[in-house]
Amino acid sequence: MNVLRKIVKKCRDEDTQKPSPVSAPPDDDDLWLPPPEYVPLKELTSKKNMRNFCVNGDVKACSPNGYSFRILRHILRSFNEIYSGNHRMIGLVKVVVGLALSGAPVPEGMNWVYKLRRTLIFQWADSRGPLEGEELEYSQEITWDDDTEFVGLQIRVSARQCHIQGRIWCINTNSRACQLWSDMSLQTQRSEEDKDSSLLLE
């Protein structure tokens, strides 16, 4: 057991803040079907409260014995309670984390690193979302641990408003990203101006 603890310590960054623990995952891992507000987005006609952000997202999954998406999804279900970043941008962070984890990981020692570098278009409902010109630098480690297994997620997201042409962030409703957004309780509503688009409520 002590050997496992030493191995685990090596795949954590020494400069990260104290990780947030998460309770044990359930045994079942039912396939989640997306709610109707997650719809494929087409070209937006409304420019109301629409902003382009250049985003960088890194999610590093650390586990000496490998990991399953069942555990990652369980960790993300506690996201609202353990999120330590700017709450005006929590919706943006959830979108970036979901898109990053739906990509292919790059092995890095005993870590698996998911990266996202993209300019994305976000729309917030009413007066929600970040302040004009507001930027985000968010970093947090979240862990799940018991006597036999350890899984740590190191999440880093940076975002700044930019004028480069962006892409719509919503993708195939049957994608892994939509499952992860549901796990993180991403709050959206259908736009009245663009019936095929979703507005962030957080």
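Glycine is no exception: its Cβ is also placed from the backbone N, Cα and C atoms.
Variant annotation in Swiss-Prot: Asp27 to Tyr, described as In strain: Isolate AVO1; the structure shown retains the original residue.
Looking at Swiss-Prot, the entry for natural variant Asp58 to Glu says: In strain: Isolate AVO1. For Asp58 (variant position), other Cβ atoms within 10 Å of its Cβ number 18. Asp58 (variant position) falls within a strand segment according to DSSP.
Listed in Swiss-Prot as a natural variant, Ser158 to Gly is described as follows: In strain: Isolate AVO1. Cβ neighbour count for Ser158 (variant position): 16 (other Cβ atoms within 10 Å of its Cβ, all protein chains included).
For the recorded site, Ser158 (variant position), the DSSP three-state label reads strand.
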